[in-house]
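Peer 1: Before anything else, here's the structure in question.
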Amino acid sequence: MSKTFLRPKVSSTKVTDWVDPSFDDFLECSGVSTITATSLGVNNSSHRRKNGPSTLESSRFPARKRGNLSSLEQIYGLENSKEYLSENEPWVDKYKPETQHELAVHKKKIEEVETWLKAQVLERQPKQGGSILLITGPPGCGKTTTLKILSKEHGIQVQEWINPVLPDFQKDDFKGMFNTESSFHMFPYQSQIAVFKEFLLRATKYNKLQMLGDDLRTDKKIILVEDLPNQFYRDSHTLHEVLRKYVRIGRCPLIFIISDSLSGDNNQRLLFPKEIQEECSISNISFNPVAPTIMMKFLNRIVTIEANKNGGKITVPDKTSLELLCQGCSGDIRSAINSLQFSSSKGENNLRPRKKGMSLKSDAVLSKSKRRKKPDRVFENQEVQAIGGKDVSLFLFRALGKILYCKRASLTELDSPRLPSHLSEYERDTLLVEPEEVVEMSHMPGDLFNLYLHQNYIDFFMEIDDIVRASEFLSFADILSGDWNTRSLLREYSTSIATRGVMHSNKARGYAHCQGGGSSFRPLHKPQWFLINKKYRENCLAAKALFPDFCLPALCLQTQLLPYLALLTIPMRNQAQISFIQDIGRLPLKRHFGRLKMEALTDREHGMIDPDSGDEAQLNGGHSAEESLGEPTQATVPETWSLPLSQNSASELPASQPQPFSAQGDMEENIIIEDYESDGT
């Protein structure tokens, strides 16, 4: 039997693997041939997935004896390779969920996805258009696994889009293109967008091809897109056109899965803005990070099974180490499983073998009796945390809450020395968090974090003197970051002064036993500075457009010239100029000004630029996002204008400014000249 006979049994890695493991180099270092390892991995995974029970139970099955091996297996040494693969198989694949009960996802989220699948797939109307679902959430929270398990249980086919790999451009192909003796041959190329459109058309029109082991007794199917073509991130309008067309001609549901990112790249807002979601009726289901309690149960189950099977070959972590792993993975269960396997697979010299027949509970008692000193124990926990290796991130809502609520730990006289009596008013308990670390984990620039802090700090104070002191710290922090020449150097110092100053100024929260009148929830809001700064930039553009004859900067034009023009009785025929002067040059006669409308800050906000709320100029030096990218801004130009050159410059007016409504009849009116009568006549 030749090796080619085994090749049709090898399926795609995308289908068999739950996730690309981080331990592929284990198999590369082995002496097993490629065809042997591949065929074994596919056969074992397919048998465990389809015909066997759950993963945790199937891992207890013993291997076959040597006498039952075929001649082909003995030739290629499959006995040793099976033992090697069973010992070094990535745990993220070995313990992947197979049923709903094994999912580390909240039951309400599973029911929400299942309800959508039943309504859009199982109860779908014949002439119903294409429905679209957007699933978001942090990496490793079970988005794709939940969808595939529910689809498998309900008998729904999943046709998944995978970005095609372009063929390599060989040197001979390059020579053949420019060979004068032969005909000109272009290198065959097709854009990913064209391939993606063709895939959607074929997937919604034809059924899935029946592969080895597939069950196609049902015609219910969904299209899954998790890895979008890269061109859509540059030109999102092309994706929007594809979505609009699919809603009209689609025959099966289309599901997109996008992972959240706290590093500043908000792909959901770029690819699926609010307008497109409302226009195409896109449903949105957001997953939360895996809860520490659920993750702890999942890791304990893996540790128990591995300890019973390979107790002498792995290092069994204790409860403290597992809790440290759960804290360091930030709700990513894949990262936690990989870290658990990596931390347990240490060298033979560091292994602590157990005696035969010793249970895991007795081994834990033995480890407690032989526990080392505290500094060594702390170093071991730090080693496990370093193995986890994932940066801990905070949403903006939680980061602001840690600063504004400023929880503290009570100290005794033995813990730290007290301040002298003349400095007793500055005495505070130790903070539970480091403000600099909180800002760093929020993945936000320091000056932007100060804006959110300035907007919300007043509601957390009880004394006016404390508010005055906190405002002084914020003012000093703004001075440090005000100069653009030194902003990059002093930004971290400015944020440190602002955060620590606000926390220190709040005397009502200066001690652990008094938390500012209780720890009741207070809503947070986005800074009003965004709306005010947007209005200021629009007024500058309008002033330059309406008064081009005055060669003055926008600031001087609005503070020195326009207020005086509002007091003069110079007639003007341009209604836009009149409205603008009345808006800028005259203040309303109000004793009490109402607060601007505030936009609430949700618990999943990233604090990044939001074009719908006027945040696009927050960090671009007063320019909009389009101007910073070099894109021209569009303006509303009325078609009925026929003004002189001195007044016909409103083509750059923003849409929020009043536009002139003069018609052709108004332009033919005579100019009214008012005579000045002196007191002596």
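Positions of Cβ are set from backbone N, Cα and C atoms, glycine also.
Original residues fill every noted site, and no substitution is shown.
Pasting the feature list from Swiss-Prot:
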BINDING   Gly137, Pro138, Pro139, Gly140, Cys141, Gly142, Lys143, Thr144  ATP binding site
MUTAGEN   Lys143 to Gly  Impairs phosphorylation. Impairs interaction with DNA and the RAD1-RAD9-HUS1 complex; does not affect interaction with RFC3
MUTAGEN   Lys143 to Glu  Impairs phosphorylation on S-656. Abolishes interaction with the RAD1-RAD9-HUS1 complex; does not affect interaction with RFC3
MUTAGEN   Ser191 to Ala  No effect on phosphorylation by ATR
MUTAGEN   Thr633 to Ala  Impaired phosphorylation by ATM and interaction with NBN
MUTAGEN   Ser646 to Asp  Abolishes interaction with RAD1; when associated with D-656
MUTAGEN   Ser646 to Ala  Reduces by 50% phosphorylation by ATR, and abolishes interaction with RAD1. Abolishes phosphorylation by ATR and checkpoint activation without affecting interaction with RAD17, RFC3, RFC4, ATM or ATR; when associated with A-656
MUTAGEN   Ser656 to Ala  Reduces by 50% phosphorylation by ATR, and abolishes interaction with RAD1. Abolishes phosphorylation by ATR and checkpoint activation without affecting interaction with RAD17, RFC3, RFC4, ATM or ATR; when associated with A-646
MUTAGEN   Ser656 to Asp  Abolishes interaction with RAD1; when associated with D-646
Peer 1: Taking every protein chain in this structure into account, which of the recorded positions Thr144, Ser191 has the most other Cβ atoms within 10 Å of its Cβ?
Peer 2: Thr144
Peer 1: Select the most exposed residue of Gly137, Pro139, where exposure means the fewest other Cβ atoms within 10 Å, treating these as the binding-site residues.
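Peer 2: Among the binding-site residues Gly137, Pro139, the sparsest Cβ neighbourhood within 10 Å belongs to Pro139.
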Peer 1: For Pro138 (ATP binding site), what is the secondary structure state per DSSP, taken as helix, strand or coil?
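Peer 2: SS state of Pro138 (ATP binding site) = coil.
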Peer 1: Can you list the residues of the same chain, besides Gly137, Pro138, Pro139, Gly140, Cys141, Gly142, Lys143, Thr144, whose Cβ falls within 8 Å of the ATP site's Cβ centroid?
Peer 2: Ser259, Phe287, Pro289, Asp332
Peer 1: Between Gly140 (ATP binding site) and Ser191 (mutagenesis position), how many Å separate their Cα atoms?
Peer 2: 30
Peer 1: Looking only at Cβ atoms, how many others are within 10 Å of the one on Lys143 (mutagenesis position)?
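Peer 2: Around the Cβ of Lys143 (mutagenesis position), 24 other Cβ atoms lie within 10 Å.
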Peer 1: How many neighbouring Cβ atoms, not counting its own, are there within 10 Å of the Cβ of Gly140 (ATP binding site)?
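Peer 2: A count of 25.
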Peer 1: Return the count of C-beta atoms lying within 10 angstroms of the C-beta of Gly142 (ATP binding site), excluding that atom itself.
Peer 2: 22
Peer 1: Taking only the Cα atoms, work out how far Pro139 (ATP binding site) lies from Ser191 (mutagenesis position), in Å, as a whole number.
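Peer 2: Here the two Cα atoms lie 28 Å apart.
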Peer 1: Roughly how many angstrom lie between the C-alpha atoms of Pro138 (ATP binding site) and Ser191 (mutagenesis position)?
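Peer 2: It is 30 Å, counting Cα to Cα.
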